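Per Swiss-Prot, the features are:
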DOMAIN    15-105  domain 'CARD'
MUTAGEN   Val41 to Ala  Abolishes interaction with RIPK2/RICK
MUTAGEN   Leu44 to Ala  Abolishes activation of NF-kappa-B. No effect on interaction with RIPK2
DOMAIN    196-531  domain 'NACHT'
BINDING   Gly202, Asp203, Ala204, Gly205, Val206, Gly207, Lys208, Ser209  ATP binding site
MUTAGEN   Lys208 to Arg  Reduces caspase-9 activation. Reduced binding affinity for NLRP10. Does not associate with cell membrane. Reduced NF-kappa-B activation in response to ligand binding
MUTAGEN   Asp284 to Ala  Reduced NF-kappa-B activation in response to ligand binding
MUTAGEN   Glu816 to Ser  Reduced binding to gamma-D-glutamyl-meso-diaminopimelic acid (iE-DAP)
MUTAGEN   Gly818 to Ser  Reduced binding to gamma-D-glutamyl-meso-diaminopimelic acid (iE-DAP)
Amino acid sequence: MEEQGHSEMEIIPSESHPHIQLLKSNRELLVTHIRNTQCLVDNLLKNDYFSAEDAEIVCACPTQPDKVRKILDLVQSKGEEVSEFFLYLLQQLADAYVDLRPWLLEIGFSPSLLTQSKVVVNTDPVSRYTQQLRHHLGRDSKFVLCYAQKEELLLEEIYMDTIMELVGFSNESLGSLNSLACLLDHTTGILNEQGETIFILGDAGVGKSMLLQRLQSLWATGRLDAGVKFFFHFRCRMFSCFKESDRLCLQDLLFKHYCYPERDPEEVFAFLLRFPHVALFTFDGLDELHSDLDLSRVPDSSCPWEPAHPLVLLANLLSGKLLKGASKLLTARTGIEVPRQFLRKKVLLRGFSPSHLRAYARRMFPERALQDRLLSQLEANPNLCSLCSVPLFCWIIFRCFQHFRAAFEGSPQLPDCTMTLTDVFLLVTEVHLNRMQPSSLVQRNTRSPVETLHAGRDTLCSLGQVAHRGMEKSLFVFTQEEVQASGLQERDMQLGFLRALPELGPGGDQQSYEFFHLTLQAFFTAFFLVLDDRVGTQELLRFFQEWMPPAGAATTSCYPPFLPFQCLQGSGPAREDLFKNKDHFQFTNLFLCGLLSKAKQKLLRHLVPAAALRRKRKALWAHLFSSLRGYLKSLPRVQVESFNQVQAMPTFIWMLRCIYETQSQKVGQLAARGICANYLKLTYCNACSADCSALSFVLHHFPKRLALDLDNNNLNDYGVRELQPCFSRLTVLRLSVNQITDGGVKVLSEELTKYKIVTYLGLYNNQITDVGARYVTKILDECKGLTHLKLGKNKITSEGGKYLALAVKNSKSISEVGMWGNQVGDEGAKAFAEALRNHPSLTTLSLASNGISTEGGKSLARALQQNTSLEILWLTQNELNDEVAESLAEMLKVNQTLKHLWLIQNQITAKGTAQLADALQSNTGITEICLNGNLIKPEEAKVYEDEKRIICF
């Protein structure tokens, strides 16, 4: 065998030579690669192998290589035990002596039990910094930020995962994520291998910041096993605090503005540059940057020592120009776009499902009786349930429930009427204003909401002033001077609505503040616009300027350009919908509509002069009506068969939300009249279950029958319940990709069978099981005009398949059934075969990807010999073989109606293909037989090049 050498010098195995000899023979290798001598000296002293005098001798050496040589001399002079311990140190302190890992593995060093019993103290700067970061993040992530500062809620006690979905570049679903650890998994959901950034998006309040806080906690406590040694967490809004002229190098950004190493920062930074893959960065809230930052057009800065503006450093970290290989997690609200070349994967947070909500109730209220009371009240009020699908709003409502329990002697009662988001925020404001009052052991606080808000008017005005000043500039962090200028007192700060930041501002010498959540800042901004009678019409309506037709909205921007990057605005094409990235304005408009609604006048007339209130209400309603009319007229329209279809944008969802906050039937009627179409398409609008309340509020005024397409949103079962007022008008209902379970299908069954007018029902890619399939069967049986049924990619097995097939068999109207991606198997296929036999109307059937094998396939083929209606049959991705191909060939000799037969990705060979091709000689009706992905070799497929109806590749 050829002898293998070492790059430095020949290695003498330790098992055949004393440890002293091993050190002597590899002396220059050790001198070259040992850079940290202090850690060695510390441990040799700790275990009494070195004396103080030995340590002084080492320290007196002028250069690092000299120190290493002196240590080696001293160690070897002290004998075999010390030499073995020296090697043990190199093995145990892996970060400090990372370059020696291959050598230690190659020599097969294995310490004795005596050596392993010795204490090793890790004073290596890199390891110390890792521990320092763990302590820092552990402290910051232990408690959840809470409204009331005197309360501290443990993250471990209240955190709960939400629905996490992997999505593609266009937000199409790629499947669910089951745990936070999967976020950093390098094998699932990868969109771009070259991308550096994992992008987490979701609506305000859906839990993006909490998710990052949970990740911090897991890493700090050693429960996130992802090979991460450095964890840097930044909130993007803090980058807005830097001045235009500020310049930092990467080391200063990480150390001076996050966590400074206790020892040898240069060595720590050098390790980070050399091994960037051991670092994890999280950047929370890209949408909260006070800049029209176009990440794809920021100047490159690939040198870690070159000073640059912090925003340039941020952009280059995300792109991988700086610290390429480090993991980066970036969060933003839905609507923010990040250049595709930056993205490694995208994750969409969808909030709480009904099962999440029940689990969260158990977490927040351990007492079973209390859980049952809360859940029964929520079930009785689907409007509240819908609000609770957003974790932040759920938490607020649950906190109010706790308050009612304490305030009303253990008999908590949530409101049983319709609640808007404005109601929720008014409620939490009232709760916390009351909690600041002195408590009495003998008398409950019985102040009315009017009295509570009147007593806290000055505090509300001061909070509103701070919020409004920030909102005008899209700023979310405030200096101490700005807070003091508003007149806020120390007792006001105890409410917890405005809180001190854990980190100091960029100057490092003054405290900064922020609102508990962006939605809270929007609420107090709206409150300020209502309370301050000096606010004129233009200022009142400022944030509505985005309610313009898409073509007009793209011409201006509320954001001042970020001066260092004039190219960020550029002269390129205008944005399609500038408003989509500015939810903080949208929430302000929403709360303004709620506060100025007729229902809130009794509450506000003691806070605002009557004349000012009338003036503001009049101005708001006039603007709301005209904006709504103009926007609806501008929406793109298209004629689809007998429908006049209008394609609405996400801005329309915000308009509906604002209309719902008014609770004005007049406004709802106006909106319904303005739609001027009988097919409303709201796909990919990121609508949640609470939005169904707003949609129903408008659509129940629609005078005619309507087609409604809500595919690819986030409605879940609560959203289906909220749509109940609309069902009497809906002929087309598309709810695919919406997290709907059997409970939601039950509601559909009950409601749609009341009116029996539905012709199209789309429920593709939900969470429907055999139980839900039976509810769909009822719809098929009783809705005699139903022509299209889409149930693909659910969880329906042969049992549910049999029920559905029987209903299809009995239907005289059904023309298209989609069952792709279920698991009906051979038994289900046989049932559908019976349905096909002599069916009068079914033209399209998809049983693709259903686990169908020989028996099921042959049954379908035999049935089609007695069918003259079916034109399209999809059997892609099953387990069909040549036996099935033979049966299908026999069928084709008889059936002249079938036009498209898809057998892609099955187990058919050249033999089965030949039989199908022969059958075409006597069939003039079929236009294609697709056999791509079967067991057919390219040379075998060449035989059929002239037969264009056989498609093999």
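The backbone N, Cα and C atoms fix where each Cβ goes, glycine too.
Feature map: annotations from Swiss-Prot on the structure.
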{"residue": "Val41", "record": "mutagenesis position", "DSSP class": "helix"}
{"residue": "Asp203", "record": "ATP binding site", "DSSP class": "coil"}
{"residue": "Asp284", "record": "mutagenesis position", "DSSP class": "strand"}
{"residue": "Glu816", "record": "mutagenesis position", "DSSP class": "strand"}
Chain-mates of Gly202, Asp203, Ala204, Gly205, Val206, Gly207, Lys208, Ser209 with C-beta within 8 Å of site centroid, ATP: Arg333, Leu349, Gly351, Val390, Pro391, Leu392
Around the Cβ of Gly207 (ATP binding site), the count of other Cβ atoms that are within 10 Å: 28
Asp203 (ATP binding site), number of other Cβ atoms within 10 Å: 22
Residue among binding-site residues Asp203, Gly205, Val206, Ser209 with Cα closest to the Cα of Leu44 (mutagenesis position): Ser209
Inter-residue Cα distance where the pair is Glu816 (mutagenesis position) and Asp203 (ATP binding site), in Å: 35
Rounded Cα separation (Å) that holds between Glu816 (mutagenesis position) and Gly205 (ATP binding site): 40
Top Cα neighbour of Ala204 (ATP binding site) in the set of mutagenesis positions Val41, Asp284, Gly818: Asp284
Proximal residue to Gly818 (mutagenesis position) among binding-site residues Gly205, Val206, Gly207, Ser209 (C-alpha distance): Val206
Assigned element (helix, strand, coil) containing Lys208 (mutagenesis position), judged by DSSP: helix
The one of Gly202, Gly205, Gly818 whose CB sees the fewest other CB atoms within 10 Å, among these recorded positions: Gly818
Least surrounded among the mutagenesis positions, given as Asp284, Glu816, when other CB atoms within 10 Å are counted: Glu816
Cβ neighbour count within 10 Å of Lys208 (mutagenesis position): 24
Integer Å distance between the CA atoms belonging to Val206 (ATP binding site) and Val41 (mutagenesis position): 52
Inter-residue C-alpha distance, Lys208 (mutagenesis position) and Asp284 (mutagenesis position) (nearest angstrom): 8
Inter-residue C-alpha distance, Ser209 (ATP binding site) and Asp284 (mutagenesis position) (nearest angstrom): 7
Fewest other C-beta atoms within 10 angstroms, as judged across Val41, Leu44, Val206, which are the recorded positions: Val41
